[in-house]
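In Swiss-Prot this protein carries:
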type     : residues      : note
MUTAGEN  : LEU71 to Ala  : Complete loss of enzymatic activity in vitro
MUTAGEN  : ARG73 to Ala  : Complete loss of enzymatic activity in vitro
BINDING  : ARG73         : NAD(+) binding site
MUTAGEN  : SER111 to Ala : No effect on enzymatic activity in vitro
MUTAGEN  : GLU118 to Ala : Complete loss of enzymatic activity in vitro
MUTAGEN  : ASN130 to Ala : No effect on enzymatic activity in vitro
MUTAGEN  : GLN172 to Ala : No effect on enzymatic activity in vitro
ACT_SITE : GLU173        : active site
Amino acid sequence: MIINLADVEQLSIKAESVDFQYDMYKKVCEKFTDFEQSVLWQCMEAKKNEALHKHLNEIIKKHLTKSPYQLYRGISKSTKELIKDLQVGEVFSTNRVDSFTTSLHTACSFSYAEYFTETILRLKTDKAFNYSDHISDIILSSPNTEFKYTYEDTDGLDSERTDNLMMIVREQEWMIPIGKYKITSISKEKLHDSFGTFKVYDIEVVE
């Protein structure tokens, strides 16, 4: 389900209904087993487990769809170290499932404020796994017992479900299976008014 940020709270309220949850669960189960749903759920946290990447890779390869032409990734220090000496035309692999976003602001925020690398991967691709869409369905299909309620929930709104959906909708995450990337250009660019200059690696998937 494609969700707009403005619709999150209303959908969260609807998702408190057992009937709504069951209808969404049937929809989700047409695509993913319970185990696969569990793997995707764990990806809302940092994906540091090698076994998780193995299972995740198998899942997303079965569900690749047409993606936006351009995706972005603000890279970690380990990835920056991996590619720092590479030149245009060279190939590299992170040996893991990589998350990208359609949101340039999100990618810049991760690179600038979380990883402190000021380095962006800009990927041109025609297919990827729409994690944001699929995990939104899973969140909406989940029973109320999966989420914490807070004392501020005076209207019965499940704030943790809402918070999770807000995060997912803002990040607009897409995933690329484990594989190789080819560097097509390297540049210094000011990508967003809220940030300074970034080192940008334009890349493409090597089939």
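The backbone N, Cα and C atoms fix where each Cβ goes, and this holds for glycine too.
Sequence unchanged from the original; the noted substitutions are absent.
Here the Cα atom of GLU118 (mutagenesis position) is found 5 Å from that of SER111 (mutagenesis position). Cβ contacts within 10 Å of GLN172 (mutagenesis position), excluding its own Cβ and spanning all protein chains shown: 19. The sparsest Cβ neighbourhood within 10 Å, among the listed recorded positions (GLU118, GLU173), is found at GLU118. Under the DSSP three-state reduction, ARG73 (mutagenesis position) is assigned to strand. Cβ neighbour count within 10 Å across all protein chains ranks SER111 highest among the mutagenesis positions SER111, ASN130. In the three-state DSSP reading, GLU173 (active site) counts as strand.
Checking Cα-Cα distances from ARG73 (mutagenesis position) against the mutagenesis positions (SER111, ASN130, GLN172) with a 10 Å cut-off leaves SER111, in sequence order. Within 10 Å of ASN130 (mutagenesis position), as judged by C-alpha distances, the recorded positions found are GLN172, GLU173; the full candidate list was LEU71, SER111, GLN172, GLU173. The two recorded residues, SER111 (mutagenesis position) and LEU71 (mutagenesis position), show a Cα separation of 14 Å. In the three-state DSSP assignment, the secondary structure recorded for GLU118 (mutagenesis position) is coil. Around LEU71 (mutagenesis position), the C-beta neighbours below 8 angstroms that are at least 6 residues distant in the chain are PHE100, THR101, THR102, ARG122, LEU123, THR125, ALA128, TRP174, ILE176.
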